[in-house]
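S.K.: Heads up, here are the entries from Swiss-Prot:
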- 5-39: domain 'WW' (DOMAIN)
- 52-163: domain 'PpiC' (DOMAIN)
- Tyr23 to Ala: Reduced affinity for KIF20B (MUTAGEN)
- Lys63 to Ala: Loss of peptidyl-prolyl cis/trans isomerase activity. No effect on the interaction with IRAK3/IRAK-M. Abolishes IL33-mediated increase of IRAK3/IRAK-M protein levels (MUTAGEN)
- Ser71 to Asp or Glu: Loss of peptidyl-prolyl cis/trans isomerase activity, nuclear localization and cellular function (MUTAGEN)
- Cys113 to Ala: Loss of peptidyl-prolyl cis/trans isomerase activity; decrease in DNA repair of double-strand breaks by homologous recombination slightly less efficient than that observed with wild-type protein. No effect on RBBP8/CtIP (MUTAGEN)
Amino acid sequence: MADEEKLPPGWEKRMSRSSGRVYYFNHITNASQWERPSGNSSSGGKNGQGEPARVRCSHLLVKHSQSRRPSSWRQEKITRTKEEALELINGYIQKIKSGEEDFESLASQFSDCSSAKARGDLGAFSRGQMQKPFEDASFALRTGEMSGPVFTDSGIHIILRTE
């Protein structure tokens, strides 16, 4: 039976308190979805662990006063708290999920990373090139999937896997 099959790495089954329905939560990316995530561990272009050797992602970064470098192309000195940064990130996620805004336009307007000029596009990368929490979230996402808040030394990210 398909429901008894093992979930892909990072995924767990949960019960929604509001609707009483089962949903799936990825503790690596903080993504949640109603549909059961599909595991694909035996197709071409993968490394030995059943994941692609490289992924391509875009992101929206919100820095805060505790970020490794609390400045950006948008603001010389960032003074917002980590909690305020998380509120901004959660607001952007809601706007994207509701269809009010698209990821790329929000990234180009509000990301504290210079990749904002490329609508958040970071290009393709392999393991070992990004900070570990960012890398783990990126590789756990499926193409077209968006993460929840991802915390790194740089700040708080929303990641969209594009390839």
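If you go along the chain as it appears here, the first residue is 1 and each next one adds 1.
Cβ atoms here come from the backbone N, Cα and C positions, even for glycine.
At each noted site, the model still has the original residue.
Surface or core, plus neighbours and distances: that's what I need for these features.
M.R.: DSSP places the residues of the domain 'WW' (5-39) in helix, strand and coil in these numbers: 0 helix, 12 strand, 23 coil.
Neighbour density for Tyr23 (mutagenesis position): within 10 A of its CB lie 15 other CB atoms from the protein chains shown.
Under the DSSP three-state reduction, Lys63 (mutagenesis position) is assigned to coil, being neither helix nor strand.
Ser71 (mutagenesis position) falls within neither a helix nor a strand when secondary structure is assigned with DSSP, and so counts as coil. All protein chains included, Ser71 (mutagenesis position) registers 12 other Cβ atoms within 10 Å of its own Cβ.
Here the Cβ of Cys113 (mutagenesis position) has 21 other Cβ atoms within 10 Å, regardless of which shown protein chain they belong to.
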S.K.: Can you give me the Cα-Cα distance between Ser71 (mutagenesis position) and Lys63 (mutagenesis position) in Å, rounded to a whole number?
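M.R.: About 8 Å separates the two Cα atoms.
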S.K.: Residues with Cβ closer than 8 Å to the Cβ of Lys63 (mutagenesis position), same chain and 6+ apart in sequence?
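M.R.: Expected: Arg69, Pro70, Ser71, Ser72, Ile78, Arg80, Ala85, Asp112, Ser154, Gly155.
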